[in-house]
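Quick look at what Swiss-Prot annotates:
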- Ser44 to Asn: No significant change in potency of inhibition of the CHRNA9:CHRNA10 receptorby the alpha-conotoxin RgIA (MUTAGEN)
- Ala54 to Lys: No significant change in potency of inhibition of the CHRNA9:CHRNA10 receptorby the alpha-conotoxin RgIA (MUTAGEN)
- Thr86 to Glu: The CHRNA9:CHRNA10 receptor is 20-fold less potently inhibited by the alpha-conotoxin RgIA (MUTAGEN)
- Thr86 to Ile: The CHRNA9:CHRNA10 receptor is 1700-fold less potently inhibited by the alpha-conotoxin RgIA (MUTAGEN)
- Arg101 to Gly: No significant change in potency of inhibition of the CHRNA9:CHRNA10 receptor by the alpha-conotoxin RgIA (MUTAGEN)
- Ser147 to Ala: No significant change in potency of inhibition of the CHRNA9:CHRNA10 receptor by the alpha-conotoxin RgIA (MUTAGEN)
- Trp176 to Thr: The CHRNA9:CHRNA10 receptor is 8.5-fold less potently inhibited by the alpha-conotoxin RgIA (MUTAGEN)
- Ser191, Asp193: Na(+) binding site (BINDING)
Amino acid sequence: MNRPHSCLSFCWMYFAASGIRAVETANGKYAQKLFSDLFEDYSSALRPVEDTDAVLNVTLQVTLSQIKDMDERNQILTAYLWIRQTWHDAYLTWDRDQYDRLDSIRIPSDLVWRPDIVLYNKADDESSEPVNTNVVLRYDGLITWDSPAITKSSCVVDVTYFPFDSQQCNLTFGSWTYNGNQVDIFNALDSGDLSDFIEDVEWEVHGMPAVKNVISYGCCSEPYPDVTFTLLLKRRSSFYIVNLLIPCVLISFLAPLSFYLPAASGEKVSLGVTILLAMTVFQLMVAEIMPASENVPLIGKYYIATMALITASTALTIMVMNIHFCGAEARPVPHWAKVVILKYMSRILFVYDVGESCLSPRHSQEPEQVTKVYSKLPESNLKTSRNKDLSRKKEVRKLLKNDLGYQGGIPQNTDSYCARYEALTKNIEYIAKCLKDHKATNSKGSEWKKVAKVIDRFFMWIFFAMVFVMTVLIIARAD
């Protein structure tokens, strides 16, 4: 039972395959006959219209497949497109009933007339026309030509908001020799087709609207239509944020820290110059990417502003170091500086001497040696001049009486004791004067150092605020 059934199935399959092969053979014969009949007296050099005054309509559709390159420096967009053109050829029609219901054939595109649609704003010397692929010829004369093309078009790049910029690149297609009275061009859709677009790693495509334009040139009175596709691009900024912006922000916050570095370390100016050189390297990296235009990119403005801050901080650091190393030969700190800087600003900025804090009041304690010397000397000896010998002798007599323990009168050799005590008094006054001068000298130097430290701390917070505000403004403008 199964064997006859299998034989019957095999016979049916054989006859079906034979029938299909016979149909294909018949269609092939009719296609060859149709091709011979159509192109026997056909010329692809002339516009395929029966009336020479008639307008031939060409419909254009562009599909964006891939963005191959966006050269901002040379302002060239390289794109991979699929271009579809459709038009009617009045001389390539046939009756389907005469050719076994054959409704379409595919033939080489160079055998038929083709509209000379070119990319107006191409940016390369080589031809960017579509590839010579086959065309689909329908029985009613409708010709459809699908062909891929790699185009290089000029694109005006606005880098003002780089790396947060958006670009608009135009692709303008039109006939090169025919005017609008001979060949008219239309866009098949309101925008380019993005359904088969391959995502780009650097650019986001937000649309590709199409619009028809009719332009009249000064040389000719006839209109010249074209179809312009505007490619809306937005840059993916993550790469530039990580590699250019974040390092710049971190380096810019290092600039105020040069004021926090102790002046005695000798590295304040070196740090500022090193930061300035690092910013210069980043600036050169951005300059290599950007076109040489008058529009300065946003990140370039940030670099320039940061470099200006670093230059100013380095100059101020030199000034502060000059104040810090004021020695004994320098003038005393002015009164207004003592009040404004040492009294108020130092408290506001929490700048104190060693061992001093905001909770413990500052007491000026004299050295123990100086206190002992002044305790031994009467006030009259510290305030009177040396020409008052009479007063000095009286005081010396009192000292002799107290020190020698006499209860009665003064001994006869008082003059010798007076001479000794007078010499001793002069020595003590000299020592006290030296200690006082030494203290005044040290006090003068320490006051200038504290002034420099307060100014350092003041500029540090000022520059921190400026860098922070500048960074926020740049990010706000980018958004």
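Note that Cβ sites are derived from N, Cα and C of the backbone, with glycine treated the same way.
Mapped onto this structure are the features recorded in Swiss-Prot.
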residue : record               : DSSP class
Ser44   : mutagenesis position : coil
Ala54   : mutagenesis position : coil
Thr86   : mutagenesis position : strand
Arg101  : mutagenesis position : coil
Ser147  : mutagenesis position : strand
Trp176  : mutagenesis position : coil
Ser191  : Na(+) binding site   : strand
Worksheet, complete the sentence: In chain order, residues whose C-beta lies under 8 angstroms from the C-beta of Ala54 (mutagenesis position), counting only those at least six residues away in the same chain, are none
Discussion item. Nearest by CA distance to Ser44 (mutagenesis position): which of the recorded positions is it, out of Thr86, Ser147, Ser191?
Written reply: Thr86
Worksheet item: Within 10 Å of the Cβ of Trp176 (mutagenesis position), how many other Cβ atoms can be counted across all chains shown?
Response: 11
Worksheet entry | Rounded Cα-Cα span from Thr86 (mutagenesis position) to Trp176 (mutagenesis position), Å | 17
Discussion item. Quick check on the recorded positions Ser44, Thr86, Arg101, Ser191: which one has the highest count of other Cβ atoms within 10 Å of its Cβ?
Written reply: Thr86
Fill in: Cβ contacts of Asp193 (Na(+) binding site) (under 8 Å, same chain, 6 or more positions away)
Gln61, Val62, Thr63, Leu64, Trp82, Met208
Fill in: Nearest-integer angstrom distance between the alpha carbons (Cα) of Ser147 (mutagenesis position) and Ser191 (Na(+) binding site)
18
Response to the item:
Row Ser147 (mutagenesis position), column other C-beta within 10 angstroms, all chains, value 18
Fill in: Inter-residue C-alpha distance, Thr86 (mutagenesis position) and Ser191 (Na(+) binding site) (nearest angstrom)
17
Worksheet entry | Residue pair Ser191 (Na(+) binding site), Arg101 (mutagenesis position) - Cα distance, angstrom, rounded | 36
